[in-house]
Amino acid sequence: MTLEKFVDALPIPDTLKPVQQSKEKTYYEVTMEECTHQLHRDLPPTRLWGYNGLFPGPTIEVKRNENVYVKWMNNLPSTHFLPIDHTIHHSDSQHEEPEVKTVVHLHGGVTPDDSDGYPEAWFSKDFEQTGPYFKREVYHYPNQQRGAILWYHDHAMALTRLNVYAGLVGAYIIHDPKEKRLKLPSDEYDVPLLITDRTINEDGSLFYPSAPENPSPSLPNPSIVPAFCGETILVNGKVWPYLEVEPRKYRFRVINASNTRTYNLSLDNGGDFIQIGSDGGLLPRSVKLNSFSLAPAERYDIIIDFTAYEGESIILANSAGCGGDVNPETDANIMQFRVTKPLAQKDESRKPKYLASYPSVQHERIQNIRTLKLAGTQDEYGRPVLLLNNKRWHDPVTETPKVGTTEIWSIINPTRGTHPIHLHLVSFRVLDRRPFDIARYQESGELSYTGPAVPPPPSEKGWKDTIQAHAGEVLRIAATFGPYSGRYVWHCHILEHEDYDMMRPMDITDPHK
């Protein structure tokens, strides 16, 4: 089915309004609901799941240090409309688990562990059933962190890929009042772009595969797939939308909320992006980019200056295929900018060179160095299973950093693909990447480097919480753990990998407790 591109205006998600607000705290309520939305002018309405019945969910905008509480409520149907594989992470408990489980993770949030959205802290409709790690109905987000682009999404055990694909995603923006001095584009010129990919049937329904291609007769049905990319790209819940802009500077907060797909974004007129931030907030200094790679869960904070493009139409393009080349008719396109609106007032916003101060990584303060490898195996059905350090989810915890300590994690990737690795609770700095001989490593376990360590490009010199670990490279990151202790996770953010079984619990310990 061919859908005409750039016929629907880009929706700007509503900002969530608090139920109660005082100097001490702000309280929100959000309900997960089944809903229908018309994703394209020529499509029938699509059944989705959305926060407050919206896809994407409402944007939550908070100030740095604002004490925020959110009651996340599940009002979803008792059965899923996407294919559940009951052979992965099935419950060993005596009580039957509900088919539809949810829990919300604030991605990039520095939050207590009982508000982090631990996969086994799930809850069913009206909290009738809860997972073994469920602790509270109202989550607490202290927002004691830098201004940054965060996002919230489902994180339920073995269901994350399906619940997110169904629509359970939304943006969460922390505003730092100190940013005002930088005079960045603001208000209606500060726009979130939440990018997803889907396959949509002619009747408007979402397609998600119930089995891998050419499945063997022995496979369970439904059966998890190792990856999935839809050929139809949506931004803020619309298929290939357009945005009318003024000939001036705009700030775009770009979030990759896709399950598997990595994008390589550029402007089709050869124009530049000015990157001002990444996952964890502003960069030390702005970076001029002609293109940038955005893996699942990564965020880029960019400025596009349309001043010289009055009257033009510009396509935000993608050159990264998913298991093959991009199709110029489909996934090579993201959205269109139309520089057709008159300038409302003089543009006094800036593209500052220097943005934020950064402490250098103090190598003498490193308390621990961990070597962790990405690995692959097969399950009893012959399906691929990707692992972290050859451990399954339910194996004993092996990563136990102490609160306040700084560690270097050396992540070895001998697999065939790039994996976006996400650590909960912390932001980290990228130290370097170094190529190694995969064949020798697979054969003998010997790490034989084939080139020098390469420091991160300027676009990765800020705070990160999700980072691309490329095939055939050792990635080194430095993280200071805390300020909270408790049970968190780290995982690959390709959701099909995360669900089976590329996710591990992580205990951040406090020796004083």
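Cβ atoms are placed via backbone N, Cα and C, with glycine included.
The domain 'Plastocyanin-like 2' feature in Swiss-Prot is assigned to 101-178. Per-residue pLDDT, averaged along the domain 'Plastocyanin-like 2' (101-178), amounts to 99 for this model.
Look at Swiss-Prot and you will find His107, His153, His493 tagged as Cu cation 2 binding site. DSSP classifies His493 (mutagenesis position) as coil under the three-state reduction.
Proximity of Asp116 (mutagenesis position) to non-local residues of its own chain (separation of 6 or more, Cβ distance below 8 Å) is seen for His105, Leu106, Gly109, His424, Leu425, Gly486, Tyr488, given in sequence order. Listed in Swiss-Prot is the mutagenesis experiment Asp116 to Ala, annotated as follows: 5-fold decrease in catalytic efficiency with ABTS as substrate. 785-fold decrease in catalytic efficiency with 2,6-DMP as substrate.
Feature annotation from Swiss-Prot assigns Cu cation 3 binding site to His155, His424, His491; the stated evidence is experimental evidence. Counting only residues at least six positions away in the same chain, the Cβ atoms of Leu388, Ile421, His422, His497, Glu498, Met502, Met503, Arg504 sit under 8 Å from the Cβ of His491 (Cu cation 3 binding site).
Sequence annotations record features per position, and here Swiss-Prot assigns domain 'Plastocyanin-like 4' to 378-509.
Among the mutagenesis experiments that Swiss-Prot reports, Ala478 to Phe is described with the note: Retains approximately 70% of the wild-type activity with both ABTS and SGZ. According to DSSP, Ala478 (mutagenesis position) is assigned to a strand segment.
For the mutagenesis of His493 to Ala, Swiss-Prot gives this note: Does not affect copper content. Strong decrease in catalytic efficiency with both ABTS and SGZ. The structure shown keeps the original residue.
Counted within 10 Å of its Cβ, the other Cβ atoms near His497 (mutagenesis position) come to 29, all protein chains included. According to Swiss-Prot, the experimentally introduced change His497 to Ala is described as follows: Loss of laccase activity. Mutant fails to develop the dark brown phenotype typical of the wild type strain. Decreases copper content.
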List the Cα distance (Å, whole number) between His493 (mutagenesis position) and Ala478 (mutagenesis position). 19
Suppose the Cu cation 3 site is His155, His424, His491. Which further residues of the same chain have a Cβ inside 8 angstroms of that site's Cβ centroid? His105, Asp116, Gly117, Tyr118, Pro119, His422, Tyr488, Val489, Trp490, Glu498, Met503
Taking 10 A as the limit, how many CB atoms besides its own sit near the CB of His493 (mutagenesis position)? 26
List the other residues in this chain whose Cβ sits within 8 Å of the Cβ centroid of the Cu cation 2 site residues His107, His153, His493, in sequence order. His105, Trp151, His155, Val164, Ala257, Pro296, Ala297, His422, Thr466
Are there any residues in the same chain, six or more apart in sequence, whose C-beta is under 8 angstroms from the C-beta of His155 (Cu cation 3 binding site), and if so which? Val103, Val104, His105, Gly117, Tyr118, Pro119
